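The structure appears below as structure tokens.
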Amino acid sequence: MPQQGLAYPVPTLIYHITHLNNLQGILQRGGLLPYSQRPPTQQNVAYGHIQAHRAQVVVPVGPRGKLHDYVPFYFCPRSPMLYAIHTQQTDYQGDQRPILHLVSSAQKVAEARIPFVFTDRHAAVQYVCFFHKLEHLKALDWQAIQASYWANVREKKQAEFLVKDFFPWELVEEIGVIDKTIQAQVESILAQFPDLHHPPVRVRRSWYYKKRLCSASCEATF
């Protein structure tokens, strides 16, 4: 497993989570919008109070701006955010089943010359470090990012890759879903847009939580 300061996976996969109900709108717009441009009809799965704080966080490098000017991705599936959804800790009161993982890579974004930054931990904490060159991916704690048990490394596991203003749909390489029923629903929505890029839709059960093995304060389950 890559270690902090030594190596990082190439391609460096990035994962955006969204609700199934948002997929049609994403396809109609041809991509993902940042929170500041989010349509009021979009199904929100986030913490409201954290989003209010993120709206004020300044990005000090690269294209700058604020966090809400960027489309957020994690460097791993099965994130702490998904656990919060799974255990109904966010403003969204559904479960993880309709949550999709939209997968791309940091290299694809860079090759498309789309402005981006990334962080070494959760982007909204005070002591976060921001970067805007891929060579600095080695500064991230990849052992924490890839950890199955992350109660003690929660902030570093939530390192973010942030794409400025708009993320084009054609850069999505895969859609990961929890089961075949959701897979069929995603395929049905994609079929309504025959002229658009159709990434493979794959059942990735290991990207989702199976059951709670501990209290919400532990937040580390298989």
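Glycine too: its Cβ is placed from the backbone N, Cα and C atoms.
Substituted residues are absent from this model; it holds the original ones throughout.
When other Cβ atoms within 10 Å of the Cβ of Arg54 (active site, proton acceptor) are tallied across all protein chains shown, the result is 20. What Swiss-Prot records for Arg54 is active site, proton acceptor.
Annotated active site per Swiss-Prot: Glu160, in sequence order, evidence recorded as sequence analysis. Taking the Cβ of Glu160 (active site) as reference, residues of its chain lying under 8 Å away and at least six apart in sequence are, in sequence order, Pro72, Phe73, Tyr74, Phe75, Phe118, Thr119, His122, Ala123. Glu160 (active site) falls within a strand segment according to DSSP.
Feature annotation from Swiss-Prot assigns NAD(+) binding site to His16, Ile17, Thr18, Gly25, Leu33, Arg54; the stated evidence is sequence analysis. In the three-state DSSP scheme, Arg54 (active site, proton acceptor) falls into the helix class.
Positions annotated as domain 'DarT' by Swiss-Prot, on the basis of sequence analysis: 12-209.
Here the residue is the original one, while Swiss-Prot reports the published mutagenesis Tyr47 to Ala with the comment Still toxic in E.coli, decreased DNA ADP-ribosylation activity.
While the structure shown retains the original residue, Swiss-Prot records the mutagenesis experiment Arg78 to Ala with this note: Still toxic in E.coli, decreased DNA ADP-ribosylation activity. For the recorded site, Arg78 (mutagenesis position), the DSSP three-state label reads coil.
For the mutagenesis experiment His122 to Ala, the note given by Swiss-Prot reads: No longer toxic in E.coli, no longer ADP-ribosylates ssDNA. No ADP-ribosylation of gDNA in vivo.
When other Cβ atoms within 10 Å of the Cβ of Arg154 (mutagenesis position) are tallied across all protein chains shown, the result is 17. Under its mutagenesis annotations, Swiss-Prot gives Arg154 to Trp the following note: No longer toxic in E.coli, no longer ADP-ribosylates ssDNA. No ADP-ribosylation of gDNA in vivo.
Cβ crowding, taken as the number of other Cβ atoms within 10 Å, peaks at Ile17 among the binding-site residues Ile17, Leu33. Predicted-model confidence for the domain 'DarT' (12-209) is 95, expressed as mean pLDDT. Nearest by CA distance to Arg154 (mutagenesis position), out of the binding-site residues Ile17, Gly25, Leu33, is Ile17.
Taking a C-beta cut-off of under 8 angstroms and a sequence separation of 6 or more, His16 (NAD(+) binding site) has the following same-chain neighbours: Leu32, Val71, Pro72, Phe73, Tyr74, His101, Leu102, Ser104, Phe167.
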